[in-house]
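Single-structure report; data block below.
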Amino acid sequence: MQSLNVNGTLMTYSESGDPHAPTLFLLSGWCQDHRLFKNLAPLLARDFHVICPDWRGHDAKQTDSGDFDSQTLAQDLLAFIDAKGIRDFQMVSTSHGCWVNIDVCEQLGAARLPKTIVIDWLLQPHPGFWQQLAEGQHPTEYVAGRQSFFDEWAETTDNADVLNHLRNEMPWFHGEMWQRACREIEANYRTWGSPLDRMESLPQKPEICHIYSQPLSQDYRQLQLDFAAGHSWFHPRHIPGRTHFPSLENPVAVAQAIREFLQA
């Protein structure tokens, strides 16, 4: 792992592929890190210069830089990009890291970021989601709230990489980070209503591809198809899978979808 000090914090990152190839940032969600992309990054590194940054406080030492919000993560990423001297790049984000992706798209504009990719972003929160987030913010009950997410995500799979991510990698993060994550995730949904509303609010809209596997319901697929019919910049792409983690479960299909969208 390499590291940079930017915006008053330490950011660690992995880097692979030809540095002269198009640069692609892989952005995880809260309480995740570069390990989320252990299956996907090598596939994409055949065609891209792949960088997987870890958010502040998500490095191997969980360096404490005080409290922060999701807007801080966007500023950190912009500072990281400047420090690396990267002008042209694309982003692929997962889960609630997608809020950061769209914040950066808004700040840089569609001329610089004509396309972006979001993976398995919860577009339509279910009623139990709010209770999970509330429990996840509680100083003593956060473990139960966190486990509720894990149980939901593990219910439909025996995929070893996904289960390892849920049992070892995500629980590794301290309780303070989980509480912060749930607070910020809830704040974004309360502010914007849904990710579709957030994307629609962009004054300059890039082409946005949503790669997803879950939920399996036809209604969820139809929601996206209906939205795409009225918004030509939105491109839903369903791939086979039974989990919230397609980059771990089905990396070949995810890599193919990314290539086809970015290279079109």
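The backbone N, Cα and C atoms fix where each Cβ goes, and this holds for glycine too.
Here's what Swiss-Prot has on this protein:
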type     : residues                      : note
BINDING  : W30, C31, Q32, T94, S95, W153 : substrate binding site
MUTAGEN  : S95 to A or C                 : Reduced affinity for substrate, and strongly reduced enzyme activity
MUTAGEN  : D120 to A                     : Strongly reduced affinity for substrate. Strongly reduced enzyme activity
MUTAGEN  : H244 to A                     : Abolishes enzyme activity
ACT_SITE : H244                          : active site, proton donor/acceptor
Shortest C-alpha distance to W153 (substrate binding site) - which of the mutagenesis positions S95, D120, H244: H244
Around the Cβ of W153 (substrate binding site), the count of other Cβ atoms that are within 10 Å: 18
Spatial neighbours of D120 (mutagenesis position) among the binding-site residues W30, C31, Q32, T94 [C-alpha, 10 Å]: T94
In sequence order, the recorded positions (W30, C31, S95) whose C-alpha falls within 10 A of H244 (mutagenesis position): S95
Environment of W30, C31, Q32, T94, S95, W153, the listed substrate site - residues of the same chain whose CB lies within 8 A of the CB centroid: S28, G29, L36, H96, G97, M170
Other CB atoms within 10 A, centred on H244 (mutagenesis position): 26
Cβ neighbour count (within 10 Å, all chains shown) around S95 (mutagenesis position): 22
Integer Å distance between the CA atoms belonging to S95 (mutagenesis position) and Q32 (substrate binding site): 10
Nonlocal residues around C31 (substrate binding site), in sequence order (Cβ under 8 Å, 6 or more apart): H58, M170, F173, M177, W178, A181
For T94 (substrate binding site): DSSP state (helix, strand, coil): strand
Structural state of W153 (substrate binding site), classified by DSSP into three states: helix
W30 (substrate binding site): tally of other CB atoms within 10 A of its CB: 24
